[in-house]
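Let me begin by presenting the structure, written as structure tokens, before commenting on it.
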Amino acid sequence: MDHAEENEILAATQRYYVERPIFSHPVLQERLHTKDKVPDSIADKLKQAFTCTPKKIRNIIYMFLPITKWLPAYKFKEYVLGDLVSGISTGVLQLPQGLAFAMLAAVPPIFGLYSSFYPVIMYCFLGTSRHISIGPFAVISLMIGGVAVRLVPDDIVIPGGVNATNGTEARDALRVKVAMSVTLLSGIIQFCLGVCRFGFVAIYLTEPLVRGFTTAAAVHVFTSMLKYLFGVKTKRYSGIFSVVYSTVAVLQNVKNLNVCSLGVGLMVFGLLLGGKEFNERFKEKLPAPIPLEFFAVVMGTGISAGFNLKESYNVDVVGTLPLGLLPPANPDTSLFHLVYVDAIAIAIVGFSVTISMAKTLANKHGYQVDGNQELIALGLCNSIGSLFQTFSISCSLSRSLVQEGTGGKTQLAGCLASLMILLVILATGFLFESLPQAVLSAIVIVNLKGMFMQFSDLPFFWRTSKIELTIWLTTFVSSLFLGLDYGLITAVIIALLTVIYRTQSPSYKVLGKLPETDVYIDIDAYEEVKEIPGIKIFQINAPIYYANSDLYSNALKRKTGVNPAVIMGARRKAMRKYAKEVGNANMANATVVKADAEVDGEDATKPEEEDGEVKYPPIVIKSTFPEEMQRFMPPGDNVHTVILDFTQVNFIDSVGVKTLAGIVKEYGDVGIYVYLAGCSAQVVNDLTRNRFFENPALWELLFHSIHDAVLGSQLREALAEQEASAPPSQEDLEPNATPATPEA
């Protein structure tokens, strides 16, 4: 069989033939029978809600304590090795990040270790993701540090501070108190949102928004770390233009940089960059990524202790790491009114980052995460953790990739990582007291590489979507210069405005028919597509509501070229001209009405006398005109039907319904029918609820599809032509005749 025969057979088998009636809405409803649905009464719903069965109790436990579902099904032989390797790899990364992110949060380093321990244990019981790593995250830590520095600035005067050391300790204690308060409030917000099933709020933080926000946060983190890398003493700034002030402060003090601190930092920086490139290039051959950050911490601590860098070269180090866990403490709730804006921003950003990474890894491994339960889990981790003096946590992107990439199967890997942190807190913390802050600064800056790579989004969005590019840029700029809290608020407002813009300014298309098919496509896109004579098909790809209803009406007239007002005016002008030509001045005042009015024959133009004044009845303008009048007709005057394609309209509000009713009436006044094609059940309900079908005859305007509407229009016109061409009956010729009396 040659290719020509194959193509013939393929073409024959790819055709379909359907024979059915033209489905207007009434005809289709006659063929359908609605299923009887008996709605549950309120009493039945309450009874069902408060009914207690073993299965229901089990499902509730599974929902709020996911560990009770996956732990009994734990496949020990398959999972234990992967969880063990993953836990160790994540733990050695979590140690330096916990210390470094505490610097971002403007609290002593030990509190970064607390935040790497308590929340991880709680998330193991409460979280639905098996792979993400919970704990300190650079962006959230920076936001915590921003509010802590705003309320407790570097130059604050602490009453009772005898010397600089005591003053610094008192200042740090106040910042810890602020961090605990904002962490508690953000946790309460997350928990309440989860209980109220508001997990969907993450959808308002679109990917361009999140990526623009995290890129701006990366710039904030980078500028915050420069002072530690250069070893200079500068004031820490927060709020509007803080990134500018921080950069200027570092540059002004660059002449005072600590060469030893910079040298150690650059050495670690180069080691980490080269090592990460090695890990990436040979990741298929390595059983696990080399824990570069841990080696950097060990090496930096060893060099600092061996050469006594703190005393000999005045290098800033981590300092005291007290052993043991602190007893629970009550956060200061009196600060809530000062930090609620920051708490809301931290709660939303923390959840958005967490659910984004959780869904990515869940899709990769074939399971689902519950956004509402993730909110509850984060809320409890933060609110309960604040009692143990932790600061707000989230999902760490870099640690999550390590935990998943090294073979982690469940959150037992996270538990093992937290136990390693506990070992440092209880026994070995003093070993890291000589660690230079420049090493931690280099670790943080290197881990920002992935966020800085998001600048490559700009050419991508430039090619694909200017609106998403606008969201990215406005989010980045506002978050960079207004601060992360107000920047996020601005970004969300901009994102919502783009939604309004998209629906207010949708694309409008005039459709034509692909010959010998029932397919209707944009006539401006393809040469083969042709308009059907006398019919205009108009499509919108958005809902019709108060923000775009007038624009829709205007676009309909502009795109189709059929404007009822223009047609009416042209007809009046033509009639006046025609009246003058036939010498009948009174006809110039005649009224033009729709074509299907019930006026026929000579009586249609026969004058009547009333109170001595001669009046003419309305003149009927049909689809054909004398040649003398046709010269004055506008281009759209030969159109008899406008079909509105509603297949892409998902709702229409009361303002849209009024606009639609006005369109139907306006076109009807000049003898043009308006059909609605492809209305969804929701749109039909909206039209019914807003009394669009108050006149039952309007149901005849609804058609199941564009093709049904086209065929219905053509059938109507054919019947009208047949009726017009039929010879008049005897009764029409002799309207006053009386029927003959039959003979007896």
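Even glycines carry a Cβ here, placed using N, Cα and C.
What you see is the original sequence, not a version with the noted changes.
Note that the coordinates shown come from a computational prediction; the quantities given were computed from them, not determined experimentally.
Secondary structure at Phe101 (mutagenesis position), as computed by DSSP, is helix. Summarising the environment of Phe101 (mutagenesis position), the number of other Cβ atoms within 10 Å of its Cβ, over all protein chains shown, is 34. Where Swiss-Prot documents Phe101 to Tyr as a mutagenesis experiment, the accompanying text is: Decreases salicylate inhibition.
Taken from Swiss-Prot, the feature salicylate binding site applies to Ser398. The Cβ of Ser398 (salicylate binding site) lies under 8 Å from the Cβ of Leu93, Gln97, Asn447, Gly450, each on the same chain and at least six residues away in sequence.
According to Swiss-Prot, the feature domain 'STAS' maps to 525-713, an assignment based on sequence analysis.
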